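*Asks:* Quoting Swiss-Prot on the mutagenesis of Met1 to Thr: Abolishes expression of A-type isoforms. Here Swiss-Prot describes Met28 to Thr as a published mutagenesis experiment; the accompanying note says: Abolishes expression of B-type isoforms. Quoted from Swiss-Prot, the note attached to the natural variant Ser226 to Gly states: In strain: SHR/OlaIpcv and Brown Norway/Crl. For the mutagenesis result Lys297 to Arg, the note given in Swiss-Prot is Enhances transcriptional activity; when associated with R-313. Swiss-Prot documents Lys313 to Arg as a published mutagenesis change and attaches the note Enhances transcriptional activity; when associated with R-297. What Swiss-Prot notes for the published mutagenesis of Asp481 to Arg is this: Disrupts dimerization and decreases transcription transactivation. Swiss-Prot documents Arg488 to Gln as a published mutagenesis change and attaches the note Loss of chromatin specific function and reduces chromatin remodeling. Abolishes interaction with SMARD1. The note that Swiss-Prot attaches to the published mutagenesis Cys500 to Tyr is: Abolishes interaction with POU2F2. Annotated domain 'NR LBD' per Swiss-Prot: 542-776, in sequence order, evidence recorded as sequence analysis. Under mutagenesis, Swiss-Prot gives Cys656 to Ser with this note: Strongly increases affinity for dexamethasone. Swiss-Prot documents Lys721 to Arg as a published mutagenesis change and attaches the note Abolishes the stimulatory effect of RWDD3 on its transcriptional activity. Diminishes NCOA2 coactivator activity.
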Amino acid sequence: MDSKESLAPPGRDEVPGSLLGQGRGSVMDFYKSLRGGATVKVSASSPSVAAASQADSKQQRILLDFSKGSTSNVQQRQQQQQQQQQQQQQQQQQQQPDLSKAVSLSMGLYMGETETKVMGNDLGYPQQGQLGLSSGETDFRLLEESIANLNRSTSVPENPKSSTSATGCATPTEKEFPKTHSDASSEQQNRKSQTGTNGGSVKLYPTDQSTFDLLKDLEFSAGSPSKDTNESPWRSDLLIDENLLSPLAGEDDPFLLEGNTNEDCKPLILPDTKPKIKDTGDTILSSPSSVALPQVKTEKDDFIELCTPGVIKQEKLGPVYCQASFSGTNIIGNKMSAISVHGVSTSGGQMYHYDMNTASLSQQQDQKPVFNVIPPIPVGSENWNRCQGSGEDSLTSLGALNFPGRSVFSNGYSSPGMRPDVSSPPSSSSAATGPPPKLCLVCSDEASGCHYGVLTCGSCKVFFKRAVEGQHNYLCAGRNDCIIDKIRRKNCPACRYRKCLQAGMNLEARKTKKKIKGIQQATAGVSQDTSENPNKTIVPAALPQLTPTLVSLLEVIEPEVLYAGYDSSVPDSAWRIMTTLNMLGGRQVIAAVKWAKAILGLRNLHLDDQMTLLQYSWMFLMAFALGWRSYRQSSGNLLCFAPDLIINEQRMSLPCMYDQCKHMLFVSSELQRLQVSYEEYLCMKTLLLLSSVPKEGLKSQELFDEIRMTYIKELGKAIVKREGNSSQNWQRFYQLTKLLDSMHEVVENLLTYCFQTFLDKTMSIEFPEMLAEIITNQIPKYSNGNIKKLLFHQK
C-alpha cells in the first residue's frame, strides 16, 4: 500500500511523536499521517549503512511497537527517516542485488550465517529481539480503530482475497512467494516458538502472519518461482544455470551424445578442427551441427559400470595429452585439456586424455582405442601436429601417432624415456615367430632329434643305448621316483632308464627307420629311371606293402612297461616280494585285457569266449613277457619283473623263491638261446593267448580256429623275414613252436604255487581284487581237468 495513506481514526488530532522514542532508540515514522498508532523501531545494532550491507541480506531488523503514548519530536524523526530512506535507495542503486540469495531468503532457506534463522516465507533477520507489546502502554481501542480504517482503505482489486497486516504493510500473496510443504511446516514451528501473550490471553500474531515485502523492488526473471504457484522453488532457473555446471553444456556441443548402456565405449570421431584460413586471411569456422557424429557407447563388465551414458565433462587440468588410436595430422586446440567420461569408475581417479587428429579417420567398428596416459611435458602445439605420414590426405595406422623426442613401439605405446635415434624394439608377439623349442621327453633338455623312436636329447640317446647293450643292472637307492631333469639326470641311472622305457625308446626303432629310408631311396631311384627312359617298363622284384601287417599292429598295441613301486631301501623278504609281485600282476592283467581287445579279429568272438581265453592264458602272458624282458635286459640271467624290481641271485635264495624263479628263468634262457626277434615274440605271445580252451570248446569255435591259424602263418612270415629264403625256416619254426608247447608245463607249476598261496591264509599274501576273482573262477576248472591244451607237437 502507499506509505502516505492515513491510518489515523477520524476526529482525533495528530500526535507529534511516540513516547518510545526517547527510551528505546531512534524511531522512524514510516507513515507521516499515523496518529497514536503503530510506530516502527529501527534497532540500534545497525547504526550505519555499511553495517546494513552484509553477507546475504541488506535488511534491518524492523520491530513494531503498538502504544498509546506520543512524543514531541515527530518532525525531527521524520527528517531522519527520510535521510535514511534516501541512503538506502542510493545503496540499492549502487549495489546490484544477488537474485539467487534473495530468492533463497524469500523461500526461507538457511544460508549459513551464524545469526540467521529460518522463518518460513519471511526473510531472515539478525536475532536481536522479537515483536512484543509494551506493558502498560497498550490501547486496544486505538488498535481496533486503526485496523478497521486500514481494512477500508487498502483493498486490492486484483486480488480481493489478499489481506493486510496490523502494521499496514501488504502481505505477500501465494502467487508471489509460493509455499512448499517444508516452508509451511517451518512457519508453523516458528509461530509456536515466537508467539507471545499479554496477560496470558492475547496472542502476539494474527493467524495470517504478516511479513515485510522488502524484495518488491527487485526485478525477477521470467523463470522466477513467483510466476507459477505450482512450480517447485528448486526448479527455478535462477538457481540452476547449465552454463555454470559444465563448459560443455551447450546445445550444439558435439561432445554431448546419446548412448545406450549395452553398447561398447568407442572414441569420438570428430571433424577436422584445425582452423582453415582463406586467401584474404579470414578464418573459416566449421559448424559443429553439420558433422555427423557417432554415438558414444558405454560398456558394462565386472569392474566398470557406466551410470550416465554419453555424458562427457571437460576439465582444465593443464598441458596434459595422451596418445590414442587415431590417425591424422591435426590436434584439437593448442592446449589439450583433460576429458573424463562420467560414470566410469577408475582407480586412483585418473582420466583419459585424448590427443588425436581428426583430419581423416579410419576407425574400424570392431576395434577399441588404446589409450596411453603420458605425463605433462612442455612441448609446443606445433610439435604435436607432427606424426608419421603427416598430411591431410595421408592415413596412419591404428595407434601410430608419434611425438618428437619419443620412440613409438609397434603396439602403439610410446616410451618417453627412449632416445629418438634408437629404433623401437620389436614386440613380444613378433619376436617369437618360430615354433617353441622341442624338449627331451626324458630329462626336459632341448631335444636334438628323434632317437630310438622318441624325441630326446643326445645325452639320453647315448645313455639308453649303453644301458640296453651293456645289460646293466641298475637299482634305485630311493623309492624309484627320483626327479630326472637336465641337472639331476645323472644322479639315478635306474630312474632315468625307467623314464626312457616309459617314453617308448626302443633299439628296434632305429633299424625300422633305416629300412624305411632304404625303401624310399629305392623307390626314388626307380622313379628317376622311369623318367629318364619312359619307353622302358620296369617291374620291381618286390613292392613294399602299403597295407599294415598284423605284426605292425601288434607292435602298436603292445602294453607299456609297468613299475612295481618296490622300495629297495627296505630289507628284502619273501612275503614282501611276493605281495609286490601279486600287485604288479594284477595291473598287468588289466593291461593284458586291453591288449587282447585290440587284437585284430578277437573282438569278433563271443564275449564269453573272450573272457574264457583271458582266464586260461593270463599266466602264459605274464610269464612269457617276463622272460622277454629278462632276455632283453639281462640276457636271461636275472628276472626283470619291472625296472624297479629285478630278482637277482641274492633274492632268489630267499625261502620259497628259488623253485619258482627257476621255472621263469627257463623261458628267458630259451629266448636267449634261440635269439628270438621282436616280431617273432609278438606272434608267439598272441598264440599263447589262443593256446588253451575248455574241453567242450568255445561258442565261436570256428572263428577262433581261423584267428589262430592266421597268427600261425604270421609267425612263419616273421621267421622268413628274419632268416630269408633258407632251408632253416622250417627248423626254426619247429624250435619256436616247441617253446610254445613247453610253456604249458612252466605255467602249470606257477599256477600250482599261486593257487596254494591264495588258499593258504596263514601266509597272508595279498592279492588284488581282479586277480583274486580270476583265480577263484579258475581253480575249479583246473581241479576238474576241464582244460584242453592246444599243442603243436605230440609228446
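Each residue, glycine too, has its Cβ placed from N, Cα and C.
Source: prediction; values computed, not measured.
Describe each of these features in terms of where it is and what it packs against.
*Replies:* Taken residue by residue with DSSP, Asp481 (mutagenesis position) is part of neither helix nor strand, so it is coil.
Within the same chain, residues at least 6 positions away in sequence whose Cβ sits under 8 Å from that of Arg488 (mutagenesis position) are Cys482. When secondary structure is read from DSSP and collapsed to three states, Arg488 (mutagenesis position) falls in the coil class.
Long-range Cβ proximity for Cys500 (mutagenesis position), meaning a same-chain Cβ under 8 A and a gap of 6 or more residues, is found for Val442, Val454, Thr456, Cys460, Phe463, Phe464, Ala467.
For Cys656 (mutagenesis position), other Cβ atoms within 10 Å of its Cβ number 14.
For Lys721 (mutagenesis position), the Cβ neighbour count at a 10 Å cut-off comes to 13, with all displayed protein chains included. Following the DSSP three-state reduction, the secondary structure of Lys721 (mutagenesis position) is helix.
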*Asks:* Using Cα coordinates, what distance in whole Å links Cys656 (mutagenesis position) and Asp481 (mutagenesis position)?
*Replies:* 29
*Asks:* How many Å lie between the Cα of Asp481 (mutagenesis position) and the Cα of Lys721 (mutagenesis position)?
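*Replies:* Given the Cα positions, Asp481 (mutagenesis position) is 40 Å from Lys721 (mutagenesis position).
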*Asks:* Tell me, roughly as an integer, the mean pLDDT over the domain 'NR LBD' (542-776).
*Replies:* 90
*Asks:* What three-state secondary structure does DSSP assign to Cys500 (mutagenesis position)?
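*Replies:* Going by the DSSP assignment, Cys500 (mutagenesis position) falls within a helical segment, counted as helix.
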